[in-house]
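K.L.:
Sharing a structure, written as structure tokens. Questions coming.
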Amino acid sequence: MASNATHAFARTDRTALGLWWWTTDRWLLGATALLVTLGMLLSFASSPAAAQRIGIDDQFHFALRMCFFATASSVLMLITSMLSPRDIRRAAFFIYLGAIAVMIALPFIGHNAKGATRWLQFAGFTLQPSEFMKPALIVLVSWMFAEGQKGEGVPGVSIAFLLYFIAVALLLIQPDVGQTVLITIAFGAAFWMAGVPISWIMGLGGVALAGLGSTYFLFDHVHARVQKFLSPDQADTHQITRAAEAIRAGGLFGRGPGEGVMKRHVPDLHTDFIYSVAAEEYGLIFSWSLIGLFAFVVVRGLYKAMKLNDPFEQVAAAGLFVLVGQQALINIAVNLNMIPTKGMTLPFISYGGSSMLAMGLTLGMALALLRKRPGAYGASGEFGFGRADA
């Protein structure tokens, strides 16, 4: 048994699993596995207080569900990372269509929570289709940008903008301004990396800023959150105040596992404010290391993406890592009271089935695009292949 297991990961193994293992970026794979593990660890720290707050008898209710979602997310990531770039495009096409179809139906059959209709509820679970739409959108617009560059009459840029505006319109109907901002940033990054003229990018940025400003006047919850951020003395800032106190209370080394006190007063401690739980129980050194781990994943992912030869693979992989990094940045910035509050999860760390599965899909797609293939990277042969036509 041991010899068979060893052979499965030997360089001479030509099975699908063996080829996957030796062509996948194992540094990124390991860093992602560490994030998933930390997410499960922190769920056991936050679950008792979260369960008690909403009257659930099983104090590890959220932790056990988190472990289930983390396992499912890991399996999804591994399966997706084995796909070819062509299969990634196909999967993104069908995922985007499915997610958009459900988002269109949400106003009629969706579950409303906190004034927004973003979820489909069934069999005790809730599904947020916009989470799956995000990586699919980035892959599709990257594909369209690449097709447009070929000069074969495909209106790639126009199709990419159409896909983007459809997604934005449906997000604003829910409403979900945070996800709109997130996909706009990732779309803009893909737009820039595709080599679009800077004047177009500046125009897109201007429109995006104008649109973001208009949400302050169009949506009451956005107006309220911005006002709380700008005038904390004149508004109820209980949650963000308690989160900040939790971070300060942890000091450098934290109170210790399970010893957090301030987390009991943070309503969304297991989701949006899990970072403050990490800081209180494990300290600033741990929470800074968590930021460093996210930075490693994003920076290494972007570095590898920039070395790819194929325009689609390069832009799509980079866009997916921007998506992950920006979401982590927004969540942590909210916890540190640097920006107005926004219900956005910390990738792989916060509790949430849709978020966990979608992040597994996102990183799986990115890992698949970064895999070592003949001709995928430069002629230097950095990854042992060299160009196919060399």
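The count begins at 1 with the first shown residue.
Yeah, the Cβs are placed from backbone N, Cα and C, and that goes for glycine too.
Keep in mind the model shows the original residues, not the substituted ones.
Source: prediction; values computed, not measured.
Straight out of Swiss-Prot:
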- PHE145 to Leu: Decreases interaction with SidA (MUTAGEN)
- THR180 to Ala: Decreases interaction with SidA (MUTAGEN)
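Just tell me what is around each of these and how deep it sits.
P.N.:
Every protein chain considered, the tally of other Cβ atoms within 10 Å of the Cβ of PHE145 (mutagenesis position) stands at 24.
Secondary structure at THR180 (mutagenesis position), taken from DSSP and collapsed to helix, strand or coil, is helix. With a cut-off of 8 Å between CB atoms and residues at least 6 apart in sequence, the same chain places VAL168, LEU171, LEU172 near THR180 (mutagenesis position), listed in sequence order.
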